[in-house]
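Pulled from Swiss-Prot:
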ACT_SITE  HIS121  active site, charge relay system
ACT_SITE  ASP149  active site, charge relay system
ACT_SITE  SER256  active site, charge relay system
DOMAIN    1029-1295  domain 'Autotransporter'
VARIANT   ARG140 to Lys  In strain: Nissle 1917
VARIANT   ASP352 to Asn  In strain: Nissle 1917
VARIANT   SER579 to Thr  In strain: Nissle 1917
Amino acid sequence: MNKIYSLKYSAATGGLIAVSELAKRVSGKTNRKLVATMLSLAVAGTVNAANIDISNVWARDYLDLAQNKGIFQPGATDVTITLKNGDKFSFHNLSIPDFSGAAASGAATAIGGSYSVTVAHNKKNPQAAETQVYAQSSYRVVDRRNSNDFEIQRLNKFVVETVGATPAETNPTTYSDALERYGIVTSDGSKKIIGFRAGSGGTSFINGESKISTNSAYSHDLLSASLFEVTQWDSYGMMIYKNDKTFRNLEIFGDSGSGAYLYDNKLEKWVLVGTTHGIASVNGDQLTWITKYNDKLVSELKDTYSHKINLNGNNVTIKNTDITLHQNNADTTGTQEKITKDKDIVFTNGGDVLFKDNLDFGSGGIIFDEGHEYNINGQGFTFKGAGIDIGKESIVNWNALYSSDDVLHKIGPGTLNVQKKQGANIKIGEGNVILNEEGTFNNIYLASGNGKVILNKDNSLGNDQYAGIFFTKRGGTLDLNGHNQTFTRIAATDDGTTITNSDTTKEAVLAINNEDSYIYHGNINGNIKLTHNINSQDKKTNAKLILDGSVNTKNDVEVSNASLTMQGHATEHAIFRSSANHCSLVFLCGTDWVTVLKETESSYNKKFNSDYKSNNQQTSFDQPDWKTGVFKFDTLHLNNADFSISRNANVEGNISANKSAITIGDKNVYIDNLAGKNITNNGFDFKQTISTNLSIGETKFTGGITAHNSQIAIGDQAVVTLNGATFLDNTPISIDKGAKVIAQNSMFTTKGIDISGELTMMGIPEQNSKTVTPGLHYAADGFRLSGGNANFIARNMASVTGNIYADDAATITLGQPETETPTISSAYQAWAETLLYGFDTAYRGAITAPKATVSMNNAIWHLNSQSSINRLETKDSMVRFTGDNGKFTTLTVNNLTIDDSAFVLRANLAQADQLVVNKSLSGKNNLLLVDFIEKNGNSNGLNIDLVSAPKGTAVDVFKATTRSIGFSDVTPVIEQKNDTDKATWTLIGYKSVANADAAKKATLLMSGGYKAFLAEVNNLNKRMGDLRDINGESGAWARIISGTGSAGGGFSDNYTHVQVGADNKHELDGLDLFTGVTMTYTDSHAGSDAFSGETKSVGAGLYASAMFESGAYIDLIGKYVHHDNEYTATFAGLGTRDYSSHSWYAGAEVGYRYHVTDSAWIEPQAELVYGAVSGKQFSWKDQGMNLTMKDKDFNPLIGRTGVDVGKSFSGKDWKVTARAGLGYQFDLFANGETVLRDASGEKRIKGEKDGRMLMNVGLNAEIRDNLRFGLEFEKSAFGKYNVDNAINANFRYSF
């Protein structure tokens, strides 16, 4: 308000108006009488010039709220602030209004288009509202209407920086109606009308009895907010409110015209209910009068400046002040109307508009309604005016020019499709603007966050360092639409800016090529590849691109010879004064009020460590509120580059680096001192001032890293989740104190890993599943733990290899309780068994950590070198001593606690691995196992110490047990004794016996050659039998056989056997002789609970069949088969073996077909097959013991006798022969011998003979004269190995 206002009744306005107490013929006494008369209120003298109460609220909170800064973002809910007494203040749980409609002076509020509202008496003070500034645009008042001091103003341009405040759509007549529409339930449970006001009057800060005067009014820096309660709804057409007693900002001179907002429960949004009129003091409380929003008055002014033209699909021509409407687009004289300058032309229902002259609409613009298409043609003529307003879902195809000496303002949610180069600047507040020409506009200004620029041609932006596009407060969107775009810098002032590519089929490259430090505050998303490449032979460390907004793309990011930083953004706050204090002479000007304010709040800032609240800086390195930047991409490619992730950044994506430095959790952060204010020069220039300092906050990275000749540093408060495979070649990595790295995928490094923080290595969790695949982790130079806070963890199906070194009291954790161990993915069960030995975690390496603590739970440690530990605690775990070249190993522990665990030590006849405990050994239910890597039968007389511990150690800490090693059960003989200085567990001998179960499993595996031979034998004679059934001729044939078999010991197999061949018929005296050749392929799979694998076989053979006229026949066949085998065994540590073998076959069958009738027969038969099966041998080590398993070459001889019966059925054009058979197959020779050898000796297992009953049924059919088809089912029974089911299908084509 202008100075201090009293209230006076006005006959002209029909209500109260505010009149300066300094005005002529008005006195405080006169005013008091008027107020007492009209309002029945007692006004106690003049109102004190006091407004912002900072006794319990920081000054900055009032300013942040009005300027929508800090936590007070539009729409924010559950907002609370901390008061200076430490209490919380919640604003009655109201959401935060959008105050962007407030002009910079605070004395007027935009309501959309070219209109704003204020109070009429502000006209006396041009600073208040005669010229209104929004962001970088200034607007002049060109006309007004007012009533009861409420004033609606028309501006010379459409306001692009804001869509404006939403006006109240209704004016309740009573308080109860208003309470229903605008009331909210307050924190005390009562329903009240609570609202906000934003203005910038003559600001003073009150702290108790002291006052800090700013001597400033209408300053945008000091735009502040009030929280109020409406106490009277209607008083001479106005409402009355009082300020909140805690968040207390009393209106003062200069606040006149500022907007008052209430939450509309029906619309569910904040609405502008009026403008601030005047103040009065009643019983010591200040009351504020709000002149209500006058929708009728607003509509009258808008109607005055609107010229509506219904095109209805037709066209109009505009020349000078004449507008001519042509019906049905006919180019004839039509209806003419006069255009009044400064009026808005409102087009409806679509159509064409043709300019036939240069048009200057003054403060008038062109408005297009919703949902239609318009074509604007200019024939080289220009338009100039307030701007263009396009309704929702309307398209305006702009083929005219805008005047180059003015700036086009575009608002409305519709689309402006610009088809011609304009040679002018544009400011965009809402909707889409499509650019179809190179350099369509000289410069583009985007504001409010509601506008979008769409590129529809290469180079459609400018060619300067900013590409001629500027994003002011809340910015807007640039859609590359499949076009590449290069910037030196993007002129964006906040995260309201978004650069996207909506073309899902064509990637757009966004290149940012700054060679000096630059911060981009906006967002990047869509189908975009981001690059920051500097053309240089050397790395340009000054070419630092800093992203503190967000990236969300499935494409790559590329950086070469430059630096890239991803970080959060220090939240901007209000400042008290942006300009410097121009008076440095304290004795003349007094102490600068900004300094006084800072000193006033210093004690509270010291208490709460909150100097940043009073330092007159919009951002500070020490402030706690940083916006988290989220950055998602596919792969970041670094070449001779630096990449850092600083505080409050969350990065997701893979990294591929070459000769680069990667820092995750970088302490160096960057602040743009002009953030939010970067855009200058009426909106078409950009300034940035960057400060850098140290500031630590949480940093996250999720992805995998591949790096060559690079370096990686993980800093304090960084959380790194390596869920992608990580391969580091000649790339050291360090993990600082306070950092956490979680490797959820395999990790390999040719260097070491330095750990001062925490490293966790795990298996690979499967997406959308609770199962886990084992993860492999390997560090060639080991893991180096530094300091007492270093933490090394391996769990959740992790297999880790690499020595561990710790120089202090670090913590090393291996495994986790069995109850927490996840399910292993079914596809990796066998692999997990090999890697983890049935434990949760496996570790291979030595641990040198004389001050550290190692904890093992459900883990196995393969100890392969000398190790020393301060404290070792194990549960449900195993420590297994291993080593190369027969070297024995010693584990030295100061304090050892073991429960339900096992120690496996190796021993020969003279030496052994040793466990040395210096201070304490305790525990129960533990096994002491011995791997005998050298034995010579039962042996006594050994004297080898395995464990030594302090004197008095309980004798039952360990117990010896029998171990299955190789094909033997070995039992160590261990003597426990307590000498004068120590307790020892000494190996004095061992006993070994054959392990029948291991031998059985080995024999079952080695019998695979015999079973493969048998499968081939069963299929040898199939072809010759077919020839007898079909009275065949010379021809070609094919057969496929699929079957399954089983044997004792859980053995089962399945196979698919394919035969192809051709034969020739020779008609001789008294017999038919068939000779032929065959090729075969067999794919078989076999397994048991002890092994599994497959055999692929290929073979070739010759056969002959002589069929005598008497019914007798003789079949002969010879065949060779080559086998490729791969089997994995789970016994005796055999693992997976690949080997080749072969076999020979020679078979003869004789029989006689006796015809019972012409179509039925009985056929007794006998077969003998002799063969050769190659042997095989495997040699390996199990737990240090040398093992050999082999079977020799052997020659099977297999006989078969049986009888077949059959009958033929025929018709005119068909014939089918059905048959059934029953036989017995038997071994004449025993199959091969298996030899097993381990350190306890040799075991020979003789082969056995087997026999089985064979059964089959089948048929052969003549499909055509020269085409035959056969099908047969068979199985066997009563053998040690049986064919459970087999099906045989064959085809023959006769020549």
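Cβ from N, Cα, C; glycine included.
Original residues fill every noted site, and no substitution is shown.
Recorded features from Swiss-Prot, shown on the structure.
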{"residue": "HIS121", "record": "active site, charge relay system", "DSSP (3 states)": "helix"}
{"residue": "ARG140", "record": "variant position", "DSSP (3 states)": "strand"}
{"residue": "ASP149", "record": "active site, charge relay system", "DSSP (3 states)": "coil"}
{"residue": "SER256", "record": "active site, charge relay system", "DSSP (3 states)": "coil"}
{"residue": "ASP352", "record": "variant position", "DSSP (3 states)": "strand"}
{"residue": "SER579", "record": "variant position", "DSSP (3 states)": "coil"}
Give the distance between the Cα atoms of ASP352 (variant position) and HIS121 (active site, charge relay system), rounded to the nearest whole Å. 44
In the predicted model, what is the mean pLDDT computed over the domain 'Autotransporter' (1029-1295)? 87
The most crowded of the recorded positions ASP149, ASP352, judged by neighbouring Cβ atoms within 10 Å of its own Cβ, is ASP149
Among the recorded positions listed here (SER256, SER579), identify the one with the smallest other-Cβ count within 10 Å. SER579
Report, as a single number, how many Cβ atoms besides its own are within 10 Å of the Cβ of ARG140 (variant position). 13
Taking the Cα of SER579 (variant position) as the centre, which of the active-site residues listed as HIS121, ASP149, SER256 lie within 10 Å of it? none
Rounded Cα distance, in Å, between HIS121 (active site, charge relay system) and ASP149 (active site, charge relay system) is 7
Run through the Cβ atoms and count how many others sit within 10 Å of the one on HIS121 (active site, charge relay system). 23
Measuring Cα to Cα, how far is ARG140 (variant position) from SER256 (active site, charge relay system) in Å? 18
